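Annotated in Swiss-Prot:
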BINDING   ARG213, SER214, ARG215, LEU216, ALA217, GLN218, ALA306  (E)-cinnamate binding site
BINDING   CYS447  heme binding site
MUTAGEN   GLY99 to Glu  In ref3-3; reduces lignin deposition and alters lignin monomer content; dwarf phenotype, male sterility and development of swellings at branch junctions
MUTAGEN   ARG249 to Lys  In ref3-2; reduces lignin deposition and alters lignin monomer content; dwarf phenotype, male sterility and development of swellings at branch junctions
MUTAGEN   ALA306 to Thr  In ref3-1; reduces lignin deposition and alters lignin monomer content; dwarf phenotype, male sterility and development of swellings at branch junctions
VARIANT   LEU92 to His  In strain: cv. Landsberg erecta
Amino acid sequence: MDLLLLEKSLIAVFVAVILATVISKLRGKKLKLPPGPIPIPIFGNWLQVGDDLNHRNLVDYAKKFGDLFLLRMGQRNLVVVSSPDLTKEVLLTQGVEFGSRTRNVVFDIFTGKGQDMVFTVYGEHWRKMRRIMTVPFFTNKVVQQNREGWEFEAASVVEDVKKNPDSATKGIVLRKRLQLMMYNNMFRIMFDRRFESEDDPLFLRLKALNGERSRLAQSFEYNYGDFIPILRPFLRGYLKICQDVKDRRIALFKKYFVDERKQIASSKPTGSEGLKCAIDHILEAEQKGEINEDNVLYIVENINVAAIETTLWSIEWGIAELVNHPEIQSKLRNELDTVLGPGVQVTEPDLHKLPYLQAVVKETLRLRMAIPLLVPHMNLHDAKLAGYDIPAESKILVNAWWLANNPNSWKKPEEFRPERFFEEESHVEANGNDFRYVPFGVGRRSCPGIILALPILGITIGRMVQNFELLPPPGQSKVDTSEKGGQFSLHILNHSIIVMKPRNC
């Protein structure tokens, strides 16, 4: 059976080569496409550029082909934007035209073919989902309702680290404890739930399934079936694994969190009032018929993917940079002690009084952007950009990392220097008021989680610096900050071992 399938596929490839050659010649006369390497039939530029189109590799192509270039990845168009002006055009000026999301066979499995919010196309469904998610997740009221919980979780990290005898001597992988903190931060918001320890069986299952989902979705293993549709039958085994992981995740979300919350709601007396968690609002929308149960579960899916690990990576990067720059760490600690007083723990209302802490957060997001190419955009229909034709359903990547690290736009961008946000970049904020710096995107499809991420980053980094001297492990002058990823997400290659010496405040 496999030999027959292979024979048919080879014949299809041959026919497709002829068709692609003819079509490309015909289309070439009509379209003015962005510059880029010369594609070959069927494979496009895939064999030339490979799979790993991370933020740094795309900079090399931008230097060769310009701020707007096109890569043909098999049968898919990939358009890369590398300048502030073009970024404004894609994200804001033509935000409707380029406001959709690309999907593929793997993302279709994990999102139920766009039943979520983050990865759905721009249109009525997205507007409805965004509206329903905004009130329970992305308002200042949510911040005020949950800030004490975030502060409690940060304090719990401090307490647990102090109890660990290795933390002040040979060092610990702080990320492990911070991961539990981030899950608790978000599950408090969603379900008014938290996990007691890193060994909690449900936490371990959840973390493992989320990790497997990310690995499968971000893998290059399925590119051949995505780029060349006639080879898609060979992905059956891979897609079966994806479907199994998706089914187990959705079942876990439903049984242990959504259904449990429904039972709690049903046991309350009619008309009783109380502080609602996010899922209560989402379930009310389901009861009104605005969304269905699948939409509810995919909202939970989105939060697990988009809100937890991204903030965790940024915290990890920020702490690593402070370890490697003790003078900046000392300056930040001095601000905290001076403004708040020695031993007075930073809280969310204090953050506006701590400009250097805010600058450290902004500099971390600039140099070590968690999603360096943002979440990809797509134009549903043929479009124009900078005088070039952009064919319908092109994948649009904004190299946001390069916008914030281009030496033509930033002074010594390779340096971790928070002072830049007091000096030459004093006007720049993380909300995208300057298109050289858009860590959360801009416009309709910007990340609404900015309202949660910034205070959590400030509270967590602030408390770690207040309570500990952060040092590299014995025998090392710095921690390794080699990068891993960059096409989807950017994280540290090897999780840092940090020596955390308690301060006597």
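Just so you know, glycine gets a Cβ as well, placed from its N, Cα and C.
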Residues satisfying Cβ distance under 8 Å from LEU216 ((E)-cinnamate binding site), sequence separation of at least 6:
VAL106, TYR238, ILE241, CYS242, VAL245
Three states by DSSP: which one describes ARG215 ((E)-cinnamate binding site)?
helix
So among LEU92, GLY99, ALA306, CYS447, all listed as recorded positions, which is physically nearest to SER214 ((E)-cinnamate binding site)? Use the C-alpha atoms.
ALA306
Around LEU92 (variant position), how many other CB atoms lie within 10 A of its CB?
15
For (E)-cinnamate, with binders ARG213, SER214, ARG215, LEU216, ALA217, GLN218, ALA306, what's the maximum Cα separation in whole Å?
15
Cβ neighbour count (within 10 Å, all chains shown) around CYS447 (heme binding site):
23
Listed recorded positions LEU92, GLY99, ARG213, GLN218, ARG249, ALA306, filtered to Cα within 10 Å of CYS447 (heme binding site):
ALA306
Spatial neighbours of GLY99 (mutagenesis position), counting only the recorded positions LEU92, ARG215, GLN218 and Cα distances within 10 Å:
LEU92
Please report the distance from the Cα of ALA306 (mutagenesis position) to the Cα of ARG213 ((E)-cinnamate binding site), rounded to the nearest angstrom.
12
Fewest other C-beta atoms within 10 angstroms, as judged across ARG213, ARG215, ARG249, which are the recorded positions:
ARG215
Including all protein chains displayed, how many Cβ atoms other than that of GLY99 (mutagenesis position) lie within 10 Å of its Cβ?
20
Mapped DSSP class for the residue listed as 'heme binding site', helix or strand or coil:
coil
Integer Å distance between the CA atoms belonging to ARG249 (mutagenesis position) and GLN218 ((E)-cinnamate binding site):
17
